Amino acid sequence: MALLTAAARLFGAKNASCLVLAARHASASSTNLKDILADLIPKEQARIKTFRQQHGNTVVGQITVDMMYGGMRGMKGLVYETSVLDPDEGIRFRGYSIPECQKMLPKAKGGEEPLPEGLFWLLVTGQIPTEEQVSWLSKEWAKRAALPSHVVTMLDNFPTNLHPMSQLSAAITALNSESNFARAYAEGIHRTKYWELIYEDCMDLIAKLPCVAAKIYRNLYREGSSIGAIDSKLDWSHNFTNMLGYTDAQFTELMRLYLTIHSDHEGGNVSAHTSHLVGSALSDPYLSFAAAMNGLAGPLHGLANQEVLVWLTQLQKEVGKDVSDEKLRDYIWNTLNSGRVVPGYGHAVLRKTDPRYTCQREFALKHLPHDPMFKLVAQLYKIVPNVLLEQGKAKNPWPNVDAHSGVLLQYYGMTEMNYYTVLFGVSRALGVLAQLIWSRALGFPLERPKSMSTDGLIKLVDSK
């Protein structure tokens, strides 16, 4: 969508709108995702070729010294098609906001939350899928879900003190033995065919991830009990919750929502950028996604919802479960004055309440309005932003997605906080692998930015 926005500005909103409409309605009747991609890719290749020919030398931004030392925050440096993060309204998946996705994407029979299959279809094609297309995708993933025996054996032999994310990354790496792309590349496949094999690998990997994740959960927390068999009549999330051992229909609905909203968050975050970077070396999707999961395992990326729960639990321990607004306000100030942050508040890009927080809050208001932990989260929502504004340091005093997700999981009995990032990883596959397909389809080259030393920067600045 960033490219579409640029197109609208640079060669006319009318033309760009026509391109969007063409993409969204091409081959809309087919239920085969690969067939639709085969139709869309040449059109997008031609569009980008024309765009680059006309505007390849156009300057899109400036780079400052602070950006280079500050984690490249705000630096426009890569093309990422599947989602765009707006500071004021949050994430848009191929142009659609989270409320729009909740309303427009197909749902399970009797369900109210969007199916992640529909979100993946949207990310890959730019089209809102039909129920038939989503059903096809559910069945396709069920058909591809079986794990090779060596991966099962490896998971069963991991020590119980090995972190779930380490197990996930290792298992994904070992699945590389199944890579269609790696085999075809070794045999000399033409680069115009790369995307077809990447597509097959991405579909296989997404299909197998719930089995890997459920196997890890059962081995660590359920005495190694069987995950059971995939049911081709059920959707991806329902099969996942069944394999985890959860039978509550509300928990399955929560998982559909969770897997949808955590799927993608633009291309600059650690996991998305890592998969993009590693994939640019023509590493297969298994290796690229395993690298992304190693980034997600870092405490500054994927562990935030655990930190929120730890902080909430400590808060309850110190001031009690039924705390007044005044005492809560004092506790928040004590947290800030001790040099710590309030976990779950603030975001590197967002400047308003994260819509992913809002939709989880709405889920809680509907299904668990009287839960003590949710009531505490709701109470914090009223108080924390005002305290942070008074302090004057936070650019964004509003809650993010992590302020809520752990509380919902706890309510339905998933109390194993070390496992939460695995759920995040299963979800994130939808976004980064959708983009990986397009990266190869569009022929994106090896990523190789120029680095500079401090001495080099000083000389550069002095010369200006």
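Even glycines carry a Cβ here, placed using N, Cα and C.
Every position carries its original residue.
Here Swiss-Prot notes a mutagenesis experiment, HIS301 to Gly or Arg, with the remark: Greatly reduces catalytic activity. For HIS301, HIS347, ASP402, the entry in Swiss-Prot reads active site. Annotation source Swiss-Prot lists oxaloacetate binding site at ARG356, ARG428, ARG448, citing similarity to another entry. Under its mutagenesis annotations, Swiss-Prot gives ASP402 to Gly or Glu the following note: Greatly reduces catalytic activity. Among the sequence features in Swiss-Prot, the mutagenesis site ASP402 to Asn or Gln is noted as follows: Abolishes catalytic activity.
Overlay of Swiss-Prot feature records on the structure.
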| residue | record | DSSP class |
| --- | --- | --- |
| HIS301 | mutagenesis position | coil |
| HIS347 | active site | coil |
| ARG356 | oxaloacetate binding site | helix |
| ASP402 | mutagenesis position | helix |
| ARG428 | oxaloacetate binding site | helix |
| ARG448 | oxaloacetate binding site | coil |
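Take ARG356, ARG428, ARG448, the residues named in the record as contacts for oxaloacetate: the widest Cα to Cα gap among them comes to 33 Å. Comparing Cβ neighbour counts within 10 Å across the recorded positions HIS301, ARG356, ARG428, ARG448, the minimum falls on ARG448.
Of the listed recorded positions, namely HIS347, ASP402, the sparsest Cβ surroundings within 10 Å are found at HIS347. In this structure, the CA atom of HIS347 (active site) is 10 Å away from the CA atom of ASP402 (mutagenesis position). ARG448 (oxaloacetate binding site) sits 32 Å from ASP402 (mutagenesis position), counting Cα to Cα. Between the CA atoms of ARG428 (oxaloacetate binding site) and HIS301 (mutagenesis position) there is a gap of 12 Å, rounded to the nearest whole number. Distance between Cα atoms for HIS301 (mutagenesis position) and ASP402 (mutagenesis position): 10 Å, as a whole number. If you take the Cα of ARG356 (oxaloacetate binding site) and the Cα of ASP402 (mutagenesis position), they are about 9 angstrom apart, rounded to a whole number.
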